[in-house]
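Engineer: Below are the features I grabbed from Swiss-Prot:
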- Ile620, Gly621, Ala622, Gly623, Glu624, Phe625, Gly626, Glu627, Val628, Lys647: ATP binding site (BINDING)
- 439-530: domain 'Fibronectin type-III 2' (DOMAIN)
- 614-876: domain 'Protein kinase' (DOMAIN)
- 905-969: domain 'SAM' (DOMAIN)
- Tyr589 to Phe: Inhibits EFNA1-induced vascular assembly and kinase activity (MUTAGEN)
- Tyr589 to Glu: No significant effect on kinase activity and loss of binding to VAV2 and VAV3. Inhibits EFNA1-induced vascular assembly and RAC1 activation in endothelial cells, no significant effect on kinase activity, significant reduction in phosphorylation and binding to VAV3; when associated with E-595 (MUTAGEN)
- Tyr595 to Glu: No significant effect on kinase activity and loss of binding to VAV2 and VAV3. Inhibits EFNA1-induced vascular assembly and RAC1 activation in endothelial cells, no significant effect on kinase activity, significant reduction in phosphorylation and binding to VAV3; when associated with E-589 (MUTAGEN)
- Tyr595 to Phe: Inhibits EFNA1-induced vascular assembly and abolishes kinase activity (MUTAGEN)
- Tyr736 to Phe: Inhibits EFNA1-induced vascular assembly and RAC1 activation in endothelial cells. No significant effect on kinase activity. Loss of binding to PI3-kinase p85 subunit (MUTAGEN)
- Asp740 to Asn: Loss of kinase activity and binding to VAV3 (MUTAGEN)
- Tyr773 to Phe: No significant effect on kinase activity. Significant reduction in phosphorylation (MUTAGEN)
- Lys918 to Ala: Strongly reduced binding affinity for INPPL1 SAM domain (MUTAGEN)
- Tyr931 to Phe: Inhibits EFNA1-induced vascular assembly and RAC1 activation in endothelial cells. Inhibits kinase activity. Loss of binding to VAV3 and PI3-kinase p85 subunit (MUTAGEN)
- Lys957 to Ala: Strongly reduced binding affinity for INPPL1 SAM domain (MUTAGEN)
- Arg958 to Cys or Lys: Abolishes interaction with INPPL1 SAM domain (MUTAGEN)
Amino acid sequence: MELRAVGFCLALLWGCALAAAAAQGKEVVLLDFAAMKGELGWLTHPYGKGWDLMQNIMDDMPIYMYSVCNVVSGDQDNWLRTNWVYREEAERIFIELKFTVRDCNSFPGGASSCKETFNLYYAESDVDYGTNFQKRQFTKIDTIAPDEITVSSDFEARNVKLNVEERMVGPLTRKGFYLAFQDIGACVALLSVRVYYKKCPEMLQSLARFPETIAVAVSDTQPLATVAGTCVDHAVVPYGGEGPLMHCTVDGEWLVPIGQCLCQEGYEKVEDACRACSPGFFKSEASESPCLECPEHTLPSTEGATSCQCEEGYFRAPEDPLSMSCTRPPSAPNYLTAIGMGAKVELRWTAPKDTGGRQDIVYSVTCEQCWPESGECGPCEASVRYSEPPHALTRTSVTVSDLEPHMNYTFAVEARNGVSGLVTSRSFRTASVSINQTEPPKVRLEDRSTTSLSVTWSIPVSQQSRVWKYEVTYRKKGDANSYNVRRTEGFSVTLDDLAPDTTYLVQVQALTQEGQGAGSKVHEFQTLSTEGSANMAVIGGVAVGVVLLLVLAGVGLFIHRRRRNLRARQSSEDVRFSKSEQLKPLKTYVDPHTYEDPNQAVLKFTTEIHPSCVARQKVIGAGEFGEVYKGTLKASSGKKEIPVAIKTLKAGYTEKQRVDFLSEASIMGQFSHHNIIRLEGVVSKYKPMMIITEYMENGALDKFLREKDGEFSVLQLVGMLRGIASGMKYLANMNYVHRDLAARNILVNSNLVCKVSDFGLSRVLEDDPEATYTTSGGKIPIRWTAPEAISYRKFTSASDVWSYGIVMWEVMTYGERPYWELSNHEVMKAINDGFRLPTPMDCPSAIYQLMMQCWQQERSRRPKFADIVSILDKLIRAPDSLKTLADFDPRVSIRLPSTSGSEGVPFRTVSEWLESIKMQQYTEHFMVAGYTAIEKVVQMSNEDIKRIGVRLPGHQKRIAYSLLGLKDQVNTVGIPI
């Protein structure tokens with residue numbers, strides 16, 4: 001009677017469920033249990049037991065369902081099989097189930113054998129087997145768990161909770177198939193079973209037509225069917241681009257297209273067609289842009305024009321786009337002046353009045369020199385020096401130096417732009433200047449005394465041949481009535497017989513055959529006083545004494561430090577990184593196993609949550625203690641729901657399992673850090689017991705990286721590593737050892753934030769930073785564990801650092817398995833022999849060096865997590881430091897097999913080779929492109945790999961690097977290539 005009551009309540013909900021259904025894409029239904037109204041006659045096993053067809057009436061219409069509810073009879077194995085279903089064109093089918101499940105706690109005594117799930121199976125066949133039923137023919141699709149269960153109060157109120165689940169199966173290869181439902185002790189009513197496949201409808205997208213296509217998947221790793229489209233009239237595939245492709249998903253939906261069609265030159269897009277450009281408009285290339293109006297200084301265009309011709313006197317530079325106005329050369333520069341400064345001339349001018357309509361104005365300066373005696377002239381670029389290159393000036397001034405005296409110079413300044421080279425005429429102005437003097441000498445004081453001044457000077461080397469003597473004029477400052485003159489052929493002079501402590505004005509002038517050259521500026525130099533001379537002697541003596549004292553003090557300090565350092569080296573190890581004892585944590589972790597009653601630890605460190613605040617939505621995995629669900633948690637305000645992950649403790653648990661389950665929650669509850677998984681709370685007073693944590697959308701780091709192979713920048717990967725290191729630094733500061741640090745135990749959220757999780761193997765450290773915890777047994781993850789932890793089962797934060805180095809390698813290889821296919825015994829032997837994981841491909845040198853530091857055999861020489869965070873912060877702040885890549889040998893790093901047999905014989909087939917490197921999804925790509933034999937494959941280039949359709953950078957590199965080893969093997973055995 002209870003089942004019929006359940007059926008009646010479900011019938012009330014059935015109509016609402018049908019009204020809410022909405023199909024995606026174009027669905028082709030193969031089986032619809034509800035529509036057949038009980039006429040299908042499905043097979044039950046064992047016959048007459050278990051599943052039963054029931055009928056209820058709603059709105060004078062019969063409603064049919066299959067139900068089973070043998071919850072108190074011990075172990076159950078009840079099967080319900082559909083009739084044989086012809087699959088038509090389908091390769092992948094969708095199975096939609098609508099059902100209800102009753103809460104096991106609603107039965108008297110809790111029904112210890114009661115379950116709340118059932119199993120879904122399928123079997124393929126080319127013929128209908130009739131009533132012949134064999135379990136071994138069926139393959140399990142999934143365990144079906146309800147999102148909502150019908151509890152006692154719901155059942156009494158006839159408020160039955162209806163669940164809807166959908167699964168996809170494929171690819172199918174036989175003519176038809178069966179579905180089967182296995183009951184293992186649940187109270188289930190199956191109201192609807194609908195099986196269908198999908199088609200992508202005919203579509204016009206981005207100027208390309210795509211035909212109606214059956215929604216199929218190429219393979220499990222490539223669930224999209226690629227469909228080629230055809231361009232509409234006057235549309236073309238862009239040069240060097242890909243033709244229009246759309247991907248038909250297994251859901252019957254078109255994804256964003258790859259490649260495109262563009263309206264050709266002279267045509268523009270109007271809705272879903274290409275139309276010729278109107279007169280006066282043009283389009284120069286196939287693109288998405290519309291036709292453009294002809295620019296200034298062009299002639300009117302005709303319909304469908306691809307360009308507009310320039311008016312007479314106007315031009316386009318080769319690099320000018322056709323959309324740019326036609327332009328002309330500029331006029332000459334304005335207001336050119338030449339200002340002489342000894343052997344220099346400064347040329348100044350202003351921009352031309354007419355720029356020709358362009359902004360790329362540059363100036364070119366040429367020089368001509370003339371000898372006054374003969375009147376001969378010639379170019380002078382080789383003998384003069386410009387302040388900047390003279391033929392591509394953007395400024396409106398330039399200084400010309402090294403000019404010869406008594407010479408006439410003419411300078412021409414030409415204005416040019418991008419079209420000046422298309423005409424023969426020039427636009428320039430000239431300025432002339434006569435140089436009558438040499439450049440002024442540069443004077444400096446070399447030495448002085450109470451009665452003398454030693455003065456030196458210099459002039460340009462090019463002018464020294466014209467100077468025959470130098471004239472030095474000097475006088476006392478303030479005496480305008482007398483002065484002294486000394487002449488010399490050299491570049492220095494000592495002025496004697498001067499008064500002590502007196503300032504003199506000194507000027508040097510060059511004398512040439514033609515007359516006086518330019519004079520230097522007047523310098524003020526002062527002789528020493530008699531007291532100053534004596535003081536200098538005293539100061540000199542004091543300085544020597546001070547120097548001697550400093551030398552003696554330095555020697556003493558050196559000896560003292562040498563002795564102290566020697567004692568330090570004799571008493572302690574040479575630790576290269578910071579000492580953790582310098583920073584004591586503000587908070588210390590408490591081991592929940594020290595509590596006699598684990599409930600006390602739960603009460604102290606966690607928040608108890610009532611199960612009514614938690615909603616389980618779907619199974620996302622299975623943990624050590626039970627199933628893991630994605631669900632929601634009502635906030636304390638009761639209005640907002642947040643997504644959470646829910647770990648459940650399975651029925652029939654032992655006391656040890658209960659203690660370990662609650663201890664993990666007590667451990668997590670003590671941590672609060674951005675890079676540690678956050679505990680929301682626990683359900684410990686109701687069954688099933690639950691641990692509720694924040695929900696991490698991208699799941700485990702290793703699986704996430706394998707799915708996103710090659711999609712992240714190096715900076716993003718280093719950012720992930722920095723987050724993990726920050727979390728481990730926090731744990732180390734709390735005197736806490738993780739013991740199982742690996743990429744599989746790092747969770748990633750939607751913002752790529754990485755958080756440390758899984759504290760099942762973790763243990764506490766004592767107050768001493770170098771204390772260890774010795775385990776009493778249990779499995780150790782060999783590939784991630786430090787050698788001292790493997791050999792002596794002693795774990796420290798230093799052993800966590802070793803594991804962190806392995807995580808770094810996993811991240812940089814996008815989730816490759818450490819040490820590949822080596823056995824655990826081979827891994828331990830290799831590590832003890834000094835082998836370390838080789839450089840990942842495209843790994844920055846600084847990152848690999850940090851890995852090697854983490855893998856130091858002596859644990860005291862490994863960096864602390866604080867050091868690692870600091871190093872990664874510096875690398876992130878200076879991204880250029882990540883551009884230097886470590887040396888990489890693909891045949892060592894990837895260790896992809898290049899032969900199929902032990903005797904070094906190359907792979908016999910291309911598919912065998914691709915399967916060995918886990919790239920079998922590209923087998924069809926190689927076959928279609930004509931690479932059907934190994935001899936052809938080894939001739940492929942990187943461009944060939946891209947051309948056949950391998951688009952992911954990580955997959956391109958994996959195939960390319962495997963080819964290197966393959967070529968070596970082929971050459972070794974002498975196969976011609």
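For all residues, glycine too, the Cβ spot is worked out from N, Cα and C.
At each noted site, the model still has the original residue.
I'd like to know what surrounds each of these features in this structure.
Structural biologist: According to DSSP, Gly626 (ATP binding site) is assigned to coil rather than to any helix or strand.
When the domain 'Fibronectin type-III 2' (439-530) is classified with DSSP, helix, strand and coil residues number 5 helix, 51 strand, 36 coil.
Within the model, the domain 'SAM' (905-969) shows a mean pLDDT value of 83, rounded to a whole number.
Within 10 Å of the C-beta atom of Tyr589 (mutagenesis position) sit 19 other C-beta atoms, taking all shown protein chains into account. Tyr589 (mutagenesis position) falls within neither a helix nor a strand when secondary structure is assigned with DSSP, and so counts as coil.
If you take the C-beta of Tyr595 (mutagenesis position) and look for same-chain residues 6 or more apart in sequence within under 8 angstroms, you find Ala601.
Using a 10 Å radius centred on the Cβ of Asp740 (mutagenesis position) and all shown protein chains, the other Cβ atoms total 21.
Reduced to three states, the DSSP call for Lys918 (mutagenesis position) is coil.
Around the Cβ of Tyr931 (mutagenesis position), 19 further Cβ atoms fall within 10 Å across all displayed protein chains.
Long-range C-beta contacts of Lys957 (mutagenesis position), restricted to its own chain and to partners at least six residues apart, with a cutoff below 8 Å, comprise Gly710, Met841, Asp842.
The number of other CB atoms found within 10 A of the CB of Arg958 (mutagenesis position), across every protein chain shown, is 24.
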Engineer: Using Ala622 (ATP binding site) as the reference point, find which of the mutagenesis positions Tyr589, Asp740, Lys918, Tyr931, Arg958 has the shortest Cα-to-Cα distance to it.
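Structural biologist: Its closest listed neighbour, by Cα, is Asp740.
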Engineer: Among all chains shown, work out which of the binding-site residues Ile620, Ala622, Val628 has the most CB atoms within 10 A of its CB.
Structural biologist: Val628
Engineer: Nearest to Tyr589 (mutagenesis position) by Cα, among Ile620, Asp740, Tyr931 (recorded positions)?
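Structural biologist: So, spelling it out, the nearest of the recorded positions is Asp740.
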Engineer: Select the closest residue to Gly626 (ATP binding site) from the following mutagenesis positions, measuring between CA atoms: Tyr736, Asp740, Lys918, Tyr931, Arg958.
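Structural biologist: With Cα distances computed to Gly626 (ATP binding site), the winner among Tyr736, Asp740, Lys918, Tyr931, Arg958 is Asp740.
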Engineer: Across all chains shown, how many C-beta atoms besides its own are within 10 angstroms of the C-beta of Tyr736 (mutagenesis position)?
Structural biologist: 24
Engineer: By a simple count, how many Cβ atoms lie within 10 Å of the Cβ of Lys918 (mutagenesis position), its own Cβ left out?
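Structural biologist: 12, counting other Cβ atoms within 10 Å of Lys918 (mutagenesis position).
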Engineer: Could you check what DSSP calls Arg958 (mutagenesis position) once collapsed to helix, strand or coil?
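Structural biologist: DSSP assigns Arg958 (mutagenesis position) to helix.
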Engineer: Determine, to the nearest whole angstrom, how far the Cα atom of Tyr736 (mutagenesis position) is from the Cα atom of Lys918 (mutagenesis position).
Structural biologist: 38
